[in-house]
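S.K.: Pulled from Swiss-Prot, these are the listed features:
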ACT_SITE  Tyr145  active site
BINDING   Arg131, Tyr145, Pro146, Met147, Asn148, Lys149, His172, Gln185  Fe-coproporphyrin III binding site
MUTAGEN   Tyr113 to Ser  Has little effect on activity
MUTAGEN   Arg131 to Ala  Has little effect on activity
MUTAGEN   Tyr145 to Ser  Loss of activity
MUTAGEN   Lys149 to Ala  Forms harderoheme III as major product with relatively little turnover to heme b
MUTAGEN   Trp157 to Phe  Has little effect on activity
MUTAGEN   Gln185 to Ala  Has little effect on activity. Does not accumulate harderoheme III
Amino acid sequence: MSQAAETLDGWYSLHLFYAVDWASLRIVPKDERDALVTEFQSFLENTATVRSSKSGDQAIYNITGQKADLLLWFLRPEMKSLNHIENEFNKLRIADFLIPTYSYVSVIELSNYLAGKSDEDPYENPHIKARLYPELPHSDYICFYPMNKRRNETYNWYMLTMEERQKLMYDHGMIGRKYAGKIKQFITGSVGFDDFEWGVTLFSDDVLQFKKIVYEMRFDETTARYGEFGSFFVGHIINTNEFDQFFAIS
(Lines of atoms letter the chains of each structure in order from A; the text may use other names.)
(Lines give C-alpha, C1' and ligand atoms only; values in the text may rest on other atoms or scores of the structure.)
Protein backbone atom coordinates (compact mmCIF):
# COMPACT_ATOMS: atom_id res chain seq x y z
CA MET A 1 0.00 0.00 0.00
CA SER A 2 1.25 3.48 -0.85
CA GLN A 3 2.18 5.76 2.03
CA ALA A 4 -0.48 8.36 2.83
CA ALA A 5 0.58 11.98 3.07
CA GLU A 6 0.32 13.47 6.55
CA THR A 7 -1.54 16.74 6.94
CA LEU A 8 -1.57 19.67 9.31
CA ASP A 9 -5.09 20.93 9.86
CA GLY A 10 -6.17 24.40 10.92
CA TRP A 11 -9.47 26.26 10.96
CA TYR A 12 -12.64 24.63 9.70
CA SER A 13 -14.07 26.18 6.57
CA LEU A 14 -17.56 26.78 5.22
CA HIS A 15 -18.23 28.34 1.81
CA LEU A 16 -21.89 29.32 1.35
CA PHE A 17 -23.21 30.44 -2.04
CA TYR A 18 -26.58 32.12 -2.50
CA ALA A 19 -28.68 33.55 -5.32
CA VAL A 20 -30.89 36.52 -4.48
CA ASP A 21 -34.61 36.05 -5.13
CA TRP A 22 -34.99 39.49 -6.67
CA ALA A 23 -38.58 38.86 -7.81
CA SER A 24 -39.76 38.22 -4.25
CA LEU A 25 -37.58 40.95 -2.75
CA ARG A 26 -38.91 43.49 -5.23
CA ILE A 27 -42.43 43.39 -3.76
CA VAL A 28 -41.21 43.98 -0.19
CA PRO A 29 -41.86 47.60 0.92
CA LYS A 30 -38.69 49.69 1.07
CA ASP A 31 -38.78 50.21 4.84
CA GLU A 32 -39.08 46.46 5.43
CA ARG A 33 -36.34 45.74 2.89
CA ASP A 34 -34.07 48.25 4.63
CA ALA A 35 -34.73 46.47 7.93
CA LEU A 36 -33.79 43.12 6.37
CA VAL A 37 -30.51 44.51 5.11
CA THR A 38 -29.69 46.21 8.41
CA GLU A 39 -30.26 42.96 10.29
CA PHE A 40 -28.01 41.13 7.80
CA GLN A 41 -25.30 43.78 8.17
CA SER A 42 -25.41 43.55 11.96
CA PHE A 43 -25.17 39.76 11.83
CA LEU A 44 -22.05 39.81 9.64
CA GLU A 45 -20.43 42.61 11.63
CA ASN A 46 -20.98 40.55 14.78
CA THR A 47 -19.54 37.35 13.28
CA ALA A 48 -16.53 39.35 12.04
CA THR A 49 -15.42 40.21 15.59
CA VAL A 50 -13.49 36.91 15.72
CA ARG A 51 -10.86 38.50 13.53
CA SER A 52 -9.63 40.82 16.28
CA SER A 53 -9.35 37.91 18.71
CA LYS A 54 -7.65 35.75 16.06
CA SER A 55 -10.25 33.02 16.52
CA GLY A 56 -11.51 32.91 12.94
CA ASP A 57 -12.15 35.05 9.90
CA GLN A 58 -14.63 35.56 7.09
CA ALA A 59 -14.99 37.01 3.60
CA ILE A 60 -17.97 38.26 1.57
CA TYR A 61 -17.96 38.42 -2.23
CA ASN A 62 -20.42 39.23 -5.01
CA ILE A 63 -20.19 36.29 -7.43
CA THR A 64 -20.11 36.95 -11.18
CA GLY A 65 -22.49 34.97 -13.40
CA GLN A 66 -25.62 32.95 -12.70
CA LYS A 67 -24.16 30.31 -10.37
CA ALA A 68 -24.67 32.60 -7.37
CA ASP A 69 -24.89 36.22 -6.26
CA LEU A 70 -23.18 36.04 -2.87
CA LEU A 71 -20.38 34.01 -1.31
CA LEU A 72 -20.00 33.96 2.46
CA TRP A 73 -16.79 32.22 3.58
CA PHE A 74 -16.37 31.48 7.28
CA LEU A 75 -13.33 30.08 9.10
CA ARG A 76 -13.66 28.87 12.70
CA PRO A 77 -11.72 26.70 15.20
CA GLU A 78 -14.52 24.12 15.48
CA MET A 79 -16.94 22.59 12.99
CA LYS A 80 -19.85 23.16 15.37
CA SER A 81 -19.16 26.90 15.26
CA LEU A 82 -19.85 26.80 11.52
CA ASN A 83 -23.12 25.00 12.23
CA HIS A 84 -24.05 27.75 14.69
CA ILE A 85 -23.29 30.49 12.17
CA GLU A 86 -25.32 28.81 9.44
CA ASN A 87 -28.25 28.14 11.77
CA GLU A 88 -28.31 31.74 12.99
CA PHE A 89 -28.01 33.01 9.44
CA ASN A 90 -30.99 30.90 8.36
CA LYS A 91 -33.08 32.61 11.04
CA LEU A 92 -32.47 36.06 9.53
CA ARG A 93 -35.34 37.56 7.59
CA ILE A 94 -33.07 38.14 4.58
CA ALA A 95 -32.57 34.36 4.38
CA ASP A 96 -36.12 34.08 3.03
CA PHE A 97 -34.86 35.86 -0.09
CA LEU A 98 -31.53 34.05 -0.50
CA ILE A 99 -31.60 30.73 -2.36
CA PRO A 100 -28.75 28.32 -1.53
CA THR A 101 -26.96 27.31 -4.75
CA TYR A 102 -23.82 25.58 -3.43
CA SER A 103 -21.82 25.00 -0.26
CA TYR A 104 -18.48 23.50 0.63
CA VAL A 105 -17.30 22.09 3.97
CA SER A 106 -13.57 21.60 4.56
CA VAL A 107 -10.61 22.46 6.79
CA ILE A 108 -7.48 24.52 6.12
CA GLU A 109 -4.79 21.97 5.23
CA LEU A 110 -1.05 21.73 4.69
CA SER A 111 0.48 18.45 3.48
CA ASN A 112 3.94 17.06 4.21
CA TYR A 113 4.87 16.53 0.56
CA LEU A 114 7.38 19.38 0.56
CA ALA A 115 8.18 19.51 4.27
CA GLY A 116 11.72 18.88 5.42
CA LYS A 117 12.58 16.61 8.34
CA SER A 118 12.46 18.36 11.70
CA ASP A 119 11.87 17.60 15.37
CA GLU A 120 10.08 20.94 15.73
CA ASP A 121 6.37 20.99 16.58
CA PRO A 122 4.96 22.41 13.33
CA TYR A 123 2.00 23.93 15.17
CA GLU A 124 4.45 26.16 17.05
CA ASN A 125 6.12 27.41 13.88
CA PRO A 126 4.92 31.01 13.28
CA HIS A 127 4.99 30.63 9.48
CA ILE A 128 2.92 27.44 9.58
CA LYS A 129 0.51 28.85 12.17
CA ALA A 130 -0.12 31.86 9.93
CA ARG A 131 -1.12 29.51 7.11
CA LEU A 132 -3.29 27.21 9.23
CA TYR A 133 -5.04 30.06 11.05
CA PRO A 134 -4.91 32.82 8.43
CA GLU A 135 -6.03 36.41 8.35
CA LEU A 136 -7.81 36.58 5.02
CA PRO A 137 -6.78 39.32 2.59
CA HIS A 138 -9.26 41.98 1.50
CA SER A 139 -8.39 41.46 -2.16
CA ASP A 140 -10.65 42.78 -4.90
CA TYR A 141 -11.34 39.34 -6.37
CA ILE A 142 -11.86 35.76 -5.25
CA CYS A 143 -11.87 32.43 -7.12
CA PHE A 144 -13.07 29.17 -5.58
CA TYR A 145 -13.15 25.67 -7.05
CA PRO A 146 -13.23 22.10 -5.69
CA MET A 147 -10.94 19.40 -7.05
CA ASN A 148 -9.96 15.74 -6.83
CA LYS A 149 -6.85 13.75 -7.61
CA ARG A 150 -7.75 11.31 -10.40
CA ARG A 151 -7.96 7.61 -9.57
CA ASN A 152 -8.86 5.34 -12.47
CA GLU A 153 -7.31 2.36 -14.25
CA THR A 154 -4.91 4.56 -16.24
CA TYR A 155 -3.95 7.29 -13.78
CA ASN A 156 -4.33 6.74 -10.06
CA TRP A 157 -2.72 9.31 -7.80
CA TYR A 158 -3.14 7.09 -4.78
CA MET A 159 -1.16 4.24 -6.30
CA LEU A 160 1.95 6.39 -6.82
CA THR A 161 4.78 6.10 -4.32
CA MET A 162 5.40 8.91 -1.85
CA GLU A 163 8.58 9.82 -3.75
CA GLU A 164 6.70 10.09 -7.05
CA ARG A 165 4.02 12.27 -5.50
CA GLN A 166 6.61 14.47 -3.81
CA LYS A 167 8.37 15.07 -7.13
CA LEU A 168 5.12 15.95 -8.88
CA MET A 169 4.01 18.27 -6.09
CA TYR A 170 7.39 20.00 -6.08
CA ASP A 171 7.10 20.79 -9.79
CA HIS A 172 3.48 21.85 -9.26
CA GLY A 173 4.47 24.14 -6.42
CA MET A 174 7.19 25.84 -8.45
CA ILE A 175 4.52 27.15 -10.82
CA GLY A 176 2.55 28.54 -7.91
CA ARG A 177 5.60 30.37 -6.58
CA LYS A 178 5.76 32.39 -9.78
CA TYR A 179 2.50 34.03 -8.70
CA ALA A 180 3.70 35.05 -5.24
CA GLY A 181 2.62 38.62 -4.59
CA LYS A 182 -0.08 38.33 -7.26
CA ILE A 183 -2.26 35.56 -5.80
CA LYS A 184 -2.92 34.41 -2.25
CA GLN A 185 -3.94 30.74 -2.12
CA PHE A 186 -5.71 28.70 0.54
CA ILE A 187 -6.08 24.92 0.27
CA THR A 188 -8.79 23.24 2.32
CA GLY A 189 -9.07 19.48 2.72
CA SER A 190 -12.50 17.90 2.41
CA VAL A 191 -12.02 14.13 2.23
CA GLY A 192 -14.92 12.77 4.27
CA PHE A 193 -16.43 16.26 4.56
CA ASP A 194 -17.74 17.00 1.06
CA ASP A 195 -18.06 15.63 -2.48
CA PHE A 196 -14.56 16.61 -3.63
CA GLU A 197 -11.21 16.07 -1.91
CA TRP A 198 -9.98 19.67 -1.75
CA GLY A 199 -11.23 23.19 -2.11
CA VAL A 200 -9.00 25.89 -3.58
CA THR A 201 -9.64 29.54 -2.74
CA LEU A 202 -7.60 32.21 -4.52
CA PHE A 203 -7.45 35.95 -3.79
CA SER A 204 -6.05 38.64 -6.08
CA ASP A 205 -6.44 42.31 -6.94
CA ASP A 206 -6.12 41.32 -10.62
CA VAL A 207 -8.82 38.87 -11.69
CA LEU A 208 -6.84 37.90 -14.81
CA GLN A 209 -4.23 36.21 -12.61
CA PHE A 210 -6.74 33.43 -11.88
CA LYS A 211 -6.96 32.58 -15.57
CA LYS A 212 -3.19 32.73 -15.97
CA ILE A 213 -2.29 30.41 -13.08
CA VAL A 214 -5.03 27.85 -13.78
CA TYR A 215 -4.11 27.76 -17.48
CA GLU A 216 -0.38 27.43 -16.83
CA MET A 217 -0.97 24.62 -14.37
CA ARG A 218 -2.94 22.71 -17.01
CA PHE A 219 0.46 21.91 -18.58
CA ASP A 220 1.88 20.63 -15.30
CA GLU A 221 1.91 16.82 -15.08
CA THR A 222 0.20 16.81 -11.69
CA THR A 223 -2.79 18.62 -13.14
CA ALA A 224 -2.71 17.21 -16.68
CA ARG A 225 -2.76 13.59 -15.54
CA TYR A 226 -4.25 13.66 -12.08
CA GLY A 227 -6.38 16.79 -11.70
CA GLU A 228 -10.19 16.75 -11.78
CA PHE A 229 -12.14 19.94 -11.17
CA GLY A 230 -15.62 21.02 -10.18
CA SER A 231 -17.29 24.36 -10.92
CA PHE A 232 -15.35 27.62 -10.72
CA PHE A 233 -16.80 30.62 -8.86
CA VAL A 234 -15.35 34.11 -9.36
CA GLY A 235 -16.46 37.31 -7.68
CA HIS A 236 -15.66 40.81 -6.44
CA ILE A 237 -15.40 41.84 -2.80
CA ILE A 238 -18.43 43.44 -1.18
CA ASN A 239 -18.34 45.13 2.22
CA THR A 240 -21.32 45.18 4.57
CA ASN A 241 -21.56 48.98 4.22
CA GLU A 242 -22.25 48.40 0.51
CA PHE A 243 -25.28 46.18 1.16
CA ASP A 244 -27.71 49.11 0.93
CA GLN A 245 -26.62 49.68 -2.65
CA PHE A 246 -26.39 45.97 -3.47
CA PHE A 247 -29.94 45.22 -2.32
CA ALA A 248 -31.42 48.51 -3.57
CA ILE A 249 -34.32 48.13 -6.01
CA SER A 250 -35.50 51.27 -7.77
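Using the three backbone atoms N, Cα and C, a Cβ is placed for every residue, glycine included.
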S.K.: Taking Cα-Cα distance, which of the recorded positions Tyr113, Arg131, Trp157, His172, Gln185 are within 10 Å of Lys149 (mutagenesis position)?
M.R.: Trp157
S.K.: Looking at the mutagenesis positions Tyr113, Arg131, Tyr145, Trp157, Gln185, whose Cα is closest in space to that of His172 (Fe-coproporphyrin III binding site)?
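M.R.: Nearest by Cα distance to His172 (Fe-coproporphyrin III binding site): Tyr113.
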S.K.: Given the mutagenesis positions Tyr113, Arg131, Trp157, Gln185, which one's Cα is the least distant from that of Tyr145 (mutagenesis position)?
M.R.: Gln185
S.K.: For a quick check of understanding: given the listed Fe-coproporphyrin III-binding residues Arg131, Tyr145, Pro146, Met147, Asn148, Lys149, His172, Gln185, what is the maximum Cα-Cα distance in angstrom, as an integer?
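M.R.: Taking every pair of listed residues, the largest Cα separation comes to 22 Å.
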S.K.: DSSP three-state call for Trp157 (mutagenesis position): helix, strand or coil?
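M.R.: Assignment for Trp157 (mutagenesis position) reads helix.
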S.K.: Check each residue in the chain of Asn148 (Fe-coproporphyrin III binding site) that is at least six apart in sequence and keep those whose C-beta is under 8 Å from its C-beta; list them in sequence order.
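M.R.: Sequence-distant Cβ neighbours: Phe196, Glu197, Trp198, Gly227, Glu228, Phe229.
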S.K.: Please name which of the mutagenesis positions listed here, Tyr113, Arg131, Trp157, Gln185, is nearest in space to Pro146 (Fe-coproporphyrin III binding site), Cα against Cα.
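M.R.: Among Tyr113, Arg131, Trp157, Gln185, Gln185.
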S.K.: Going by C-alpha distance, which of the recorded positions Tyr113, Met147, Trp157 is nearest to Arg131 (mutagenesis position)?
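M.R.: Going through Tyr113, Met147, Trp157 one by one, the Cα closest to that of Arg131 (mutagenesis position) is Tyr113.
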S.K.: Who sits close to Met147 (Fe-coproporphyrin III binding site): which same-chain residues at least 6 apart have their Cβ under 8 Å from its Cβ?
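M.R.: Residues satisfying the criterion: Phe196, Glu197, Trp198, Gly199, Val200, Gly227, Glu228, Phe229, Gly230.
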S.K.: For Met147 (Fe-coproporphyrin III binding site), which DSSP three-state class applies?
M.R.: strand
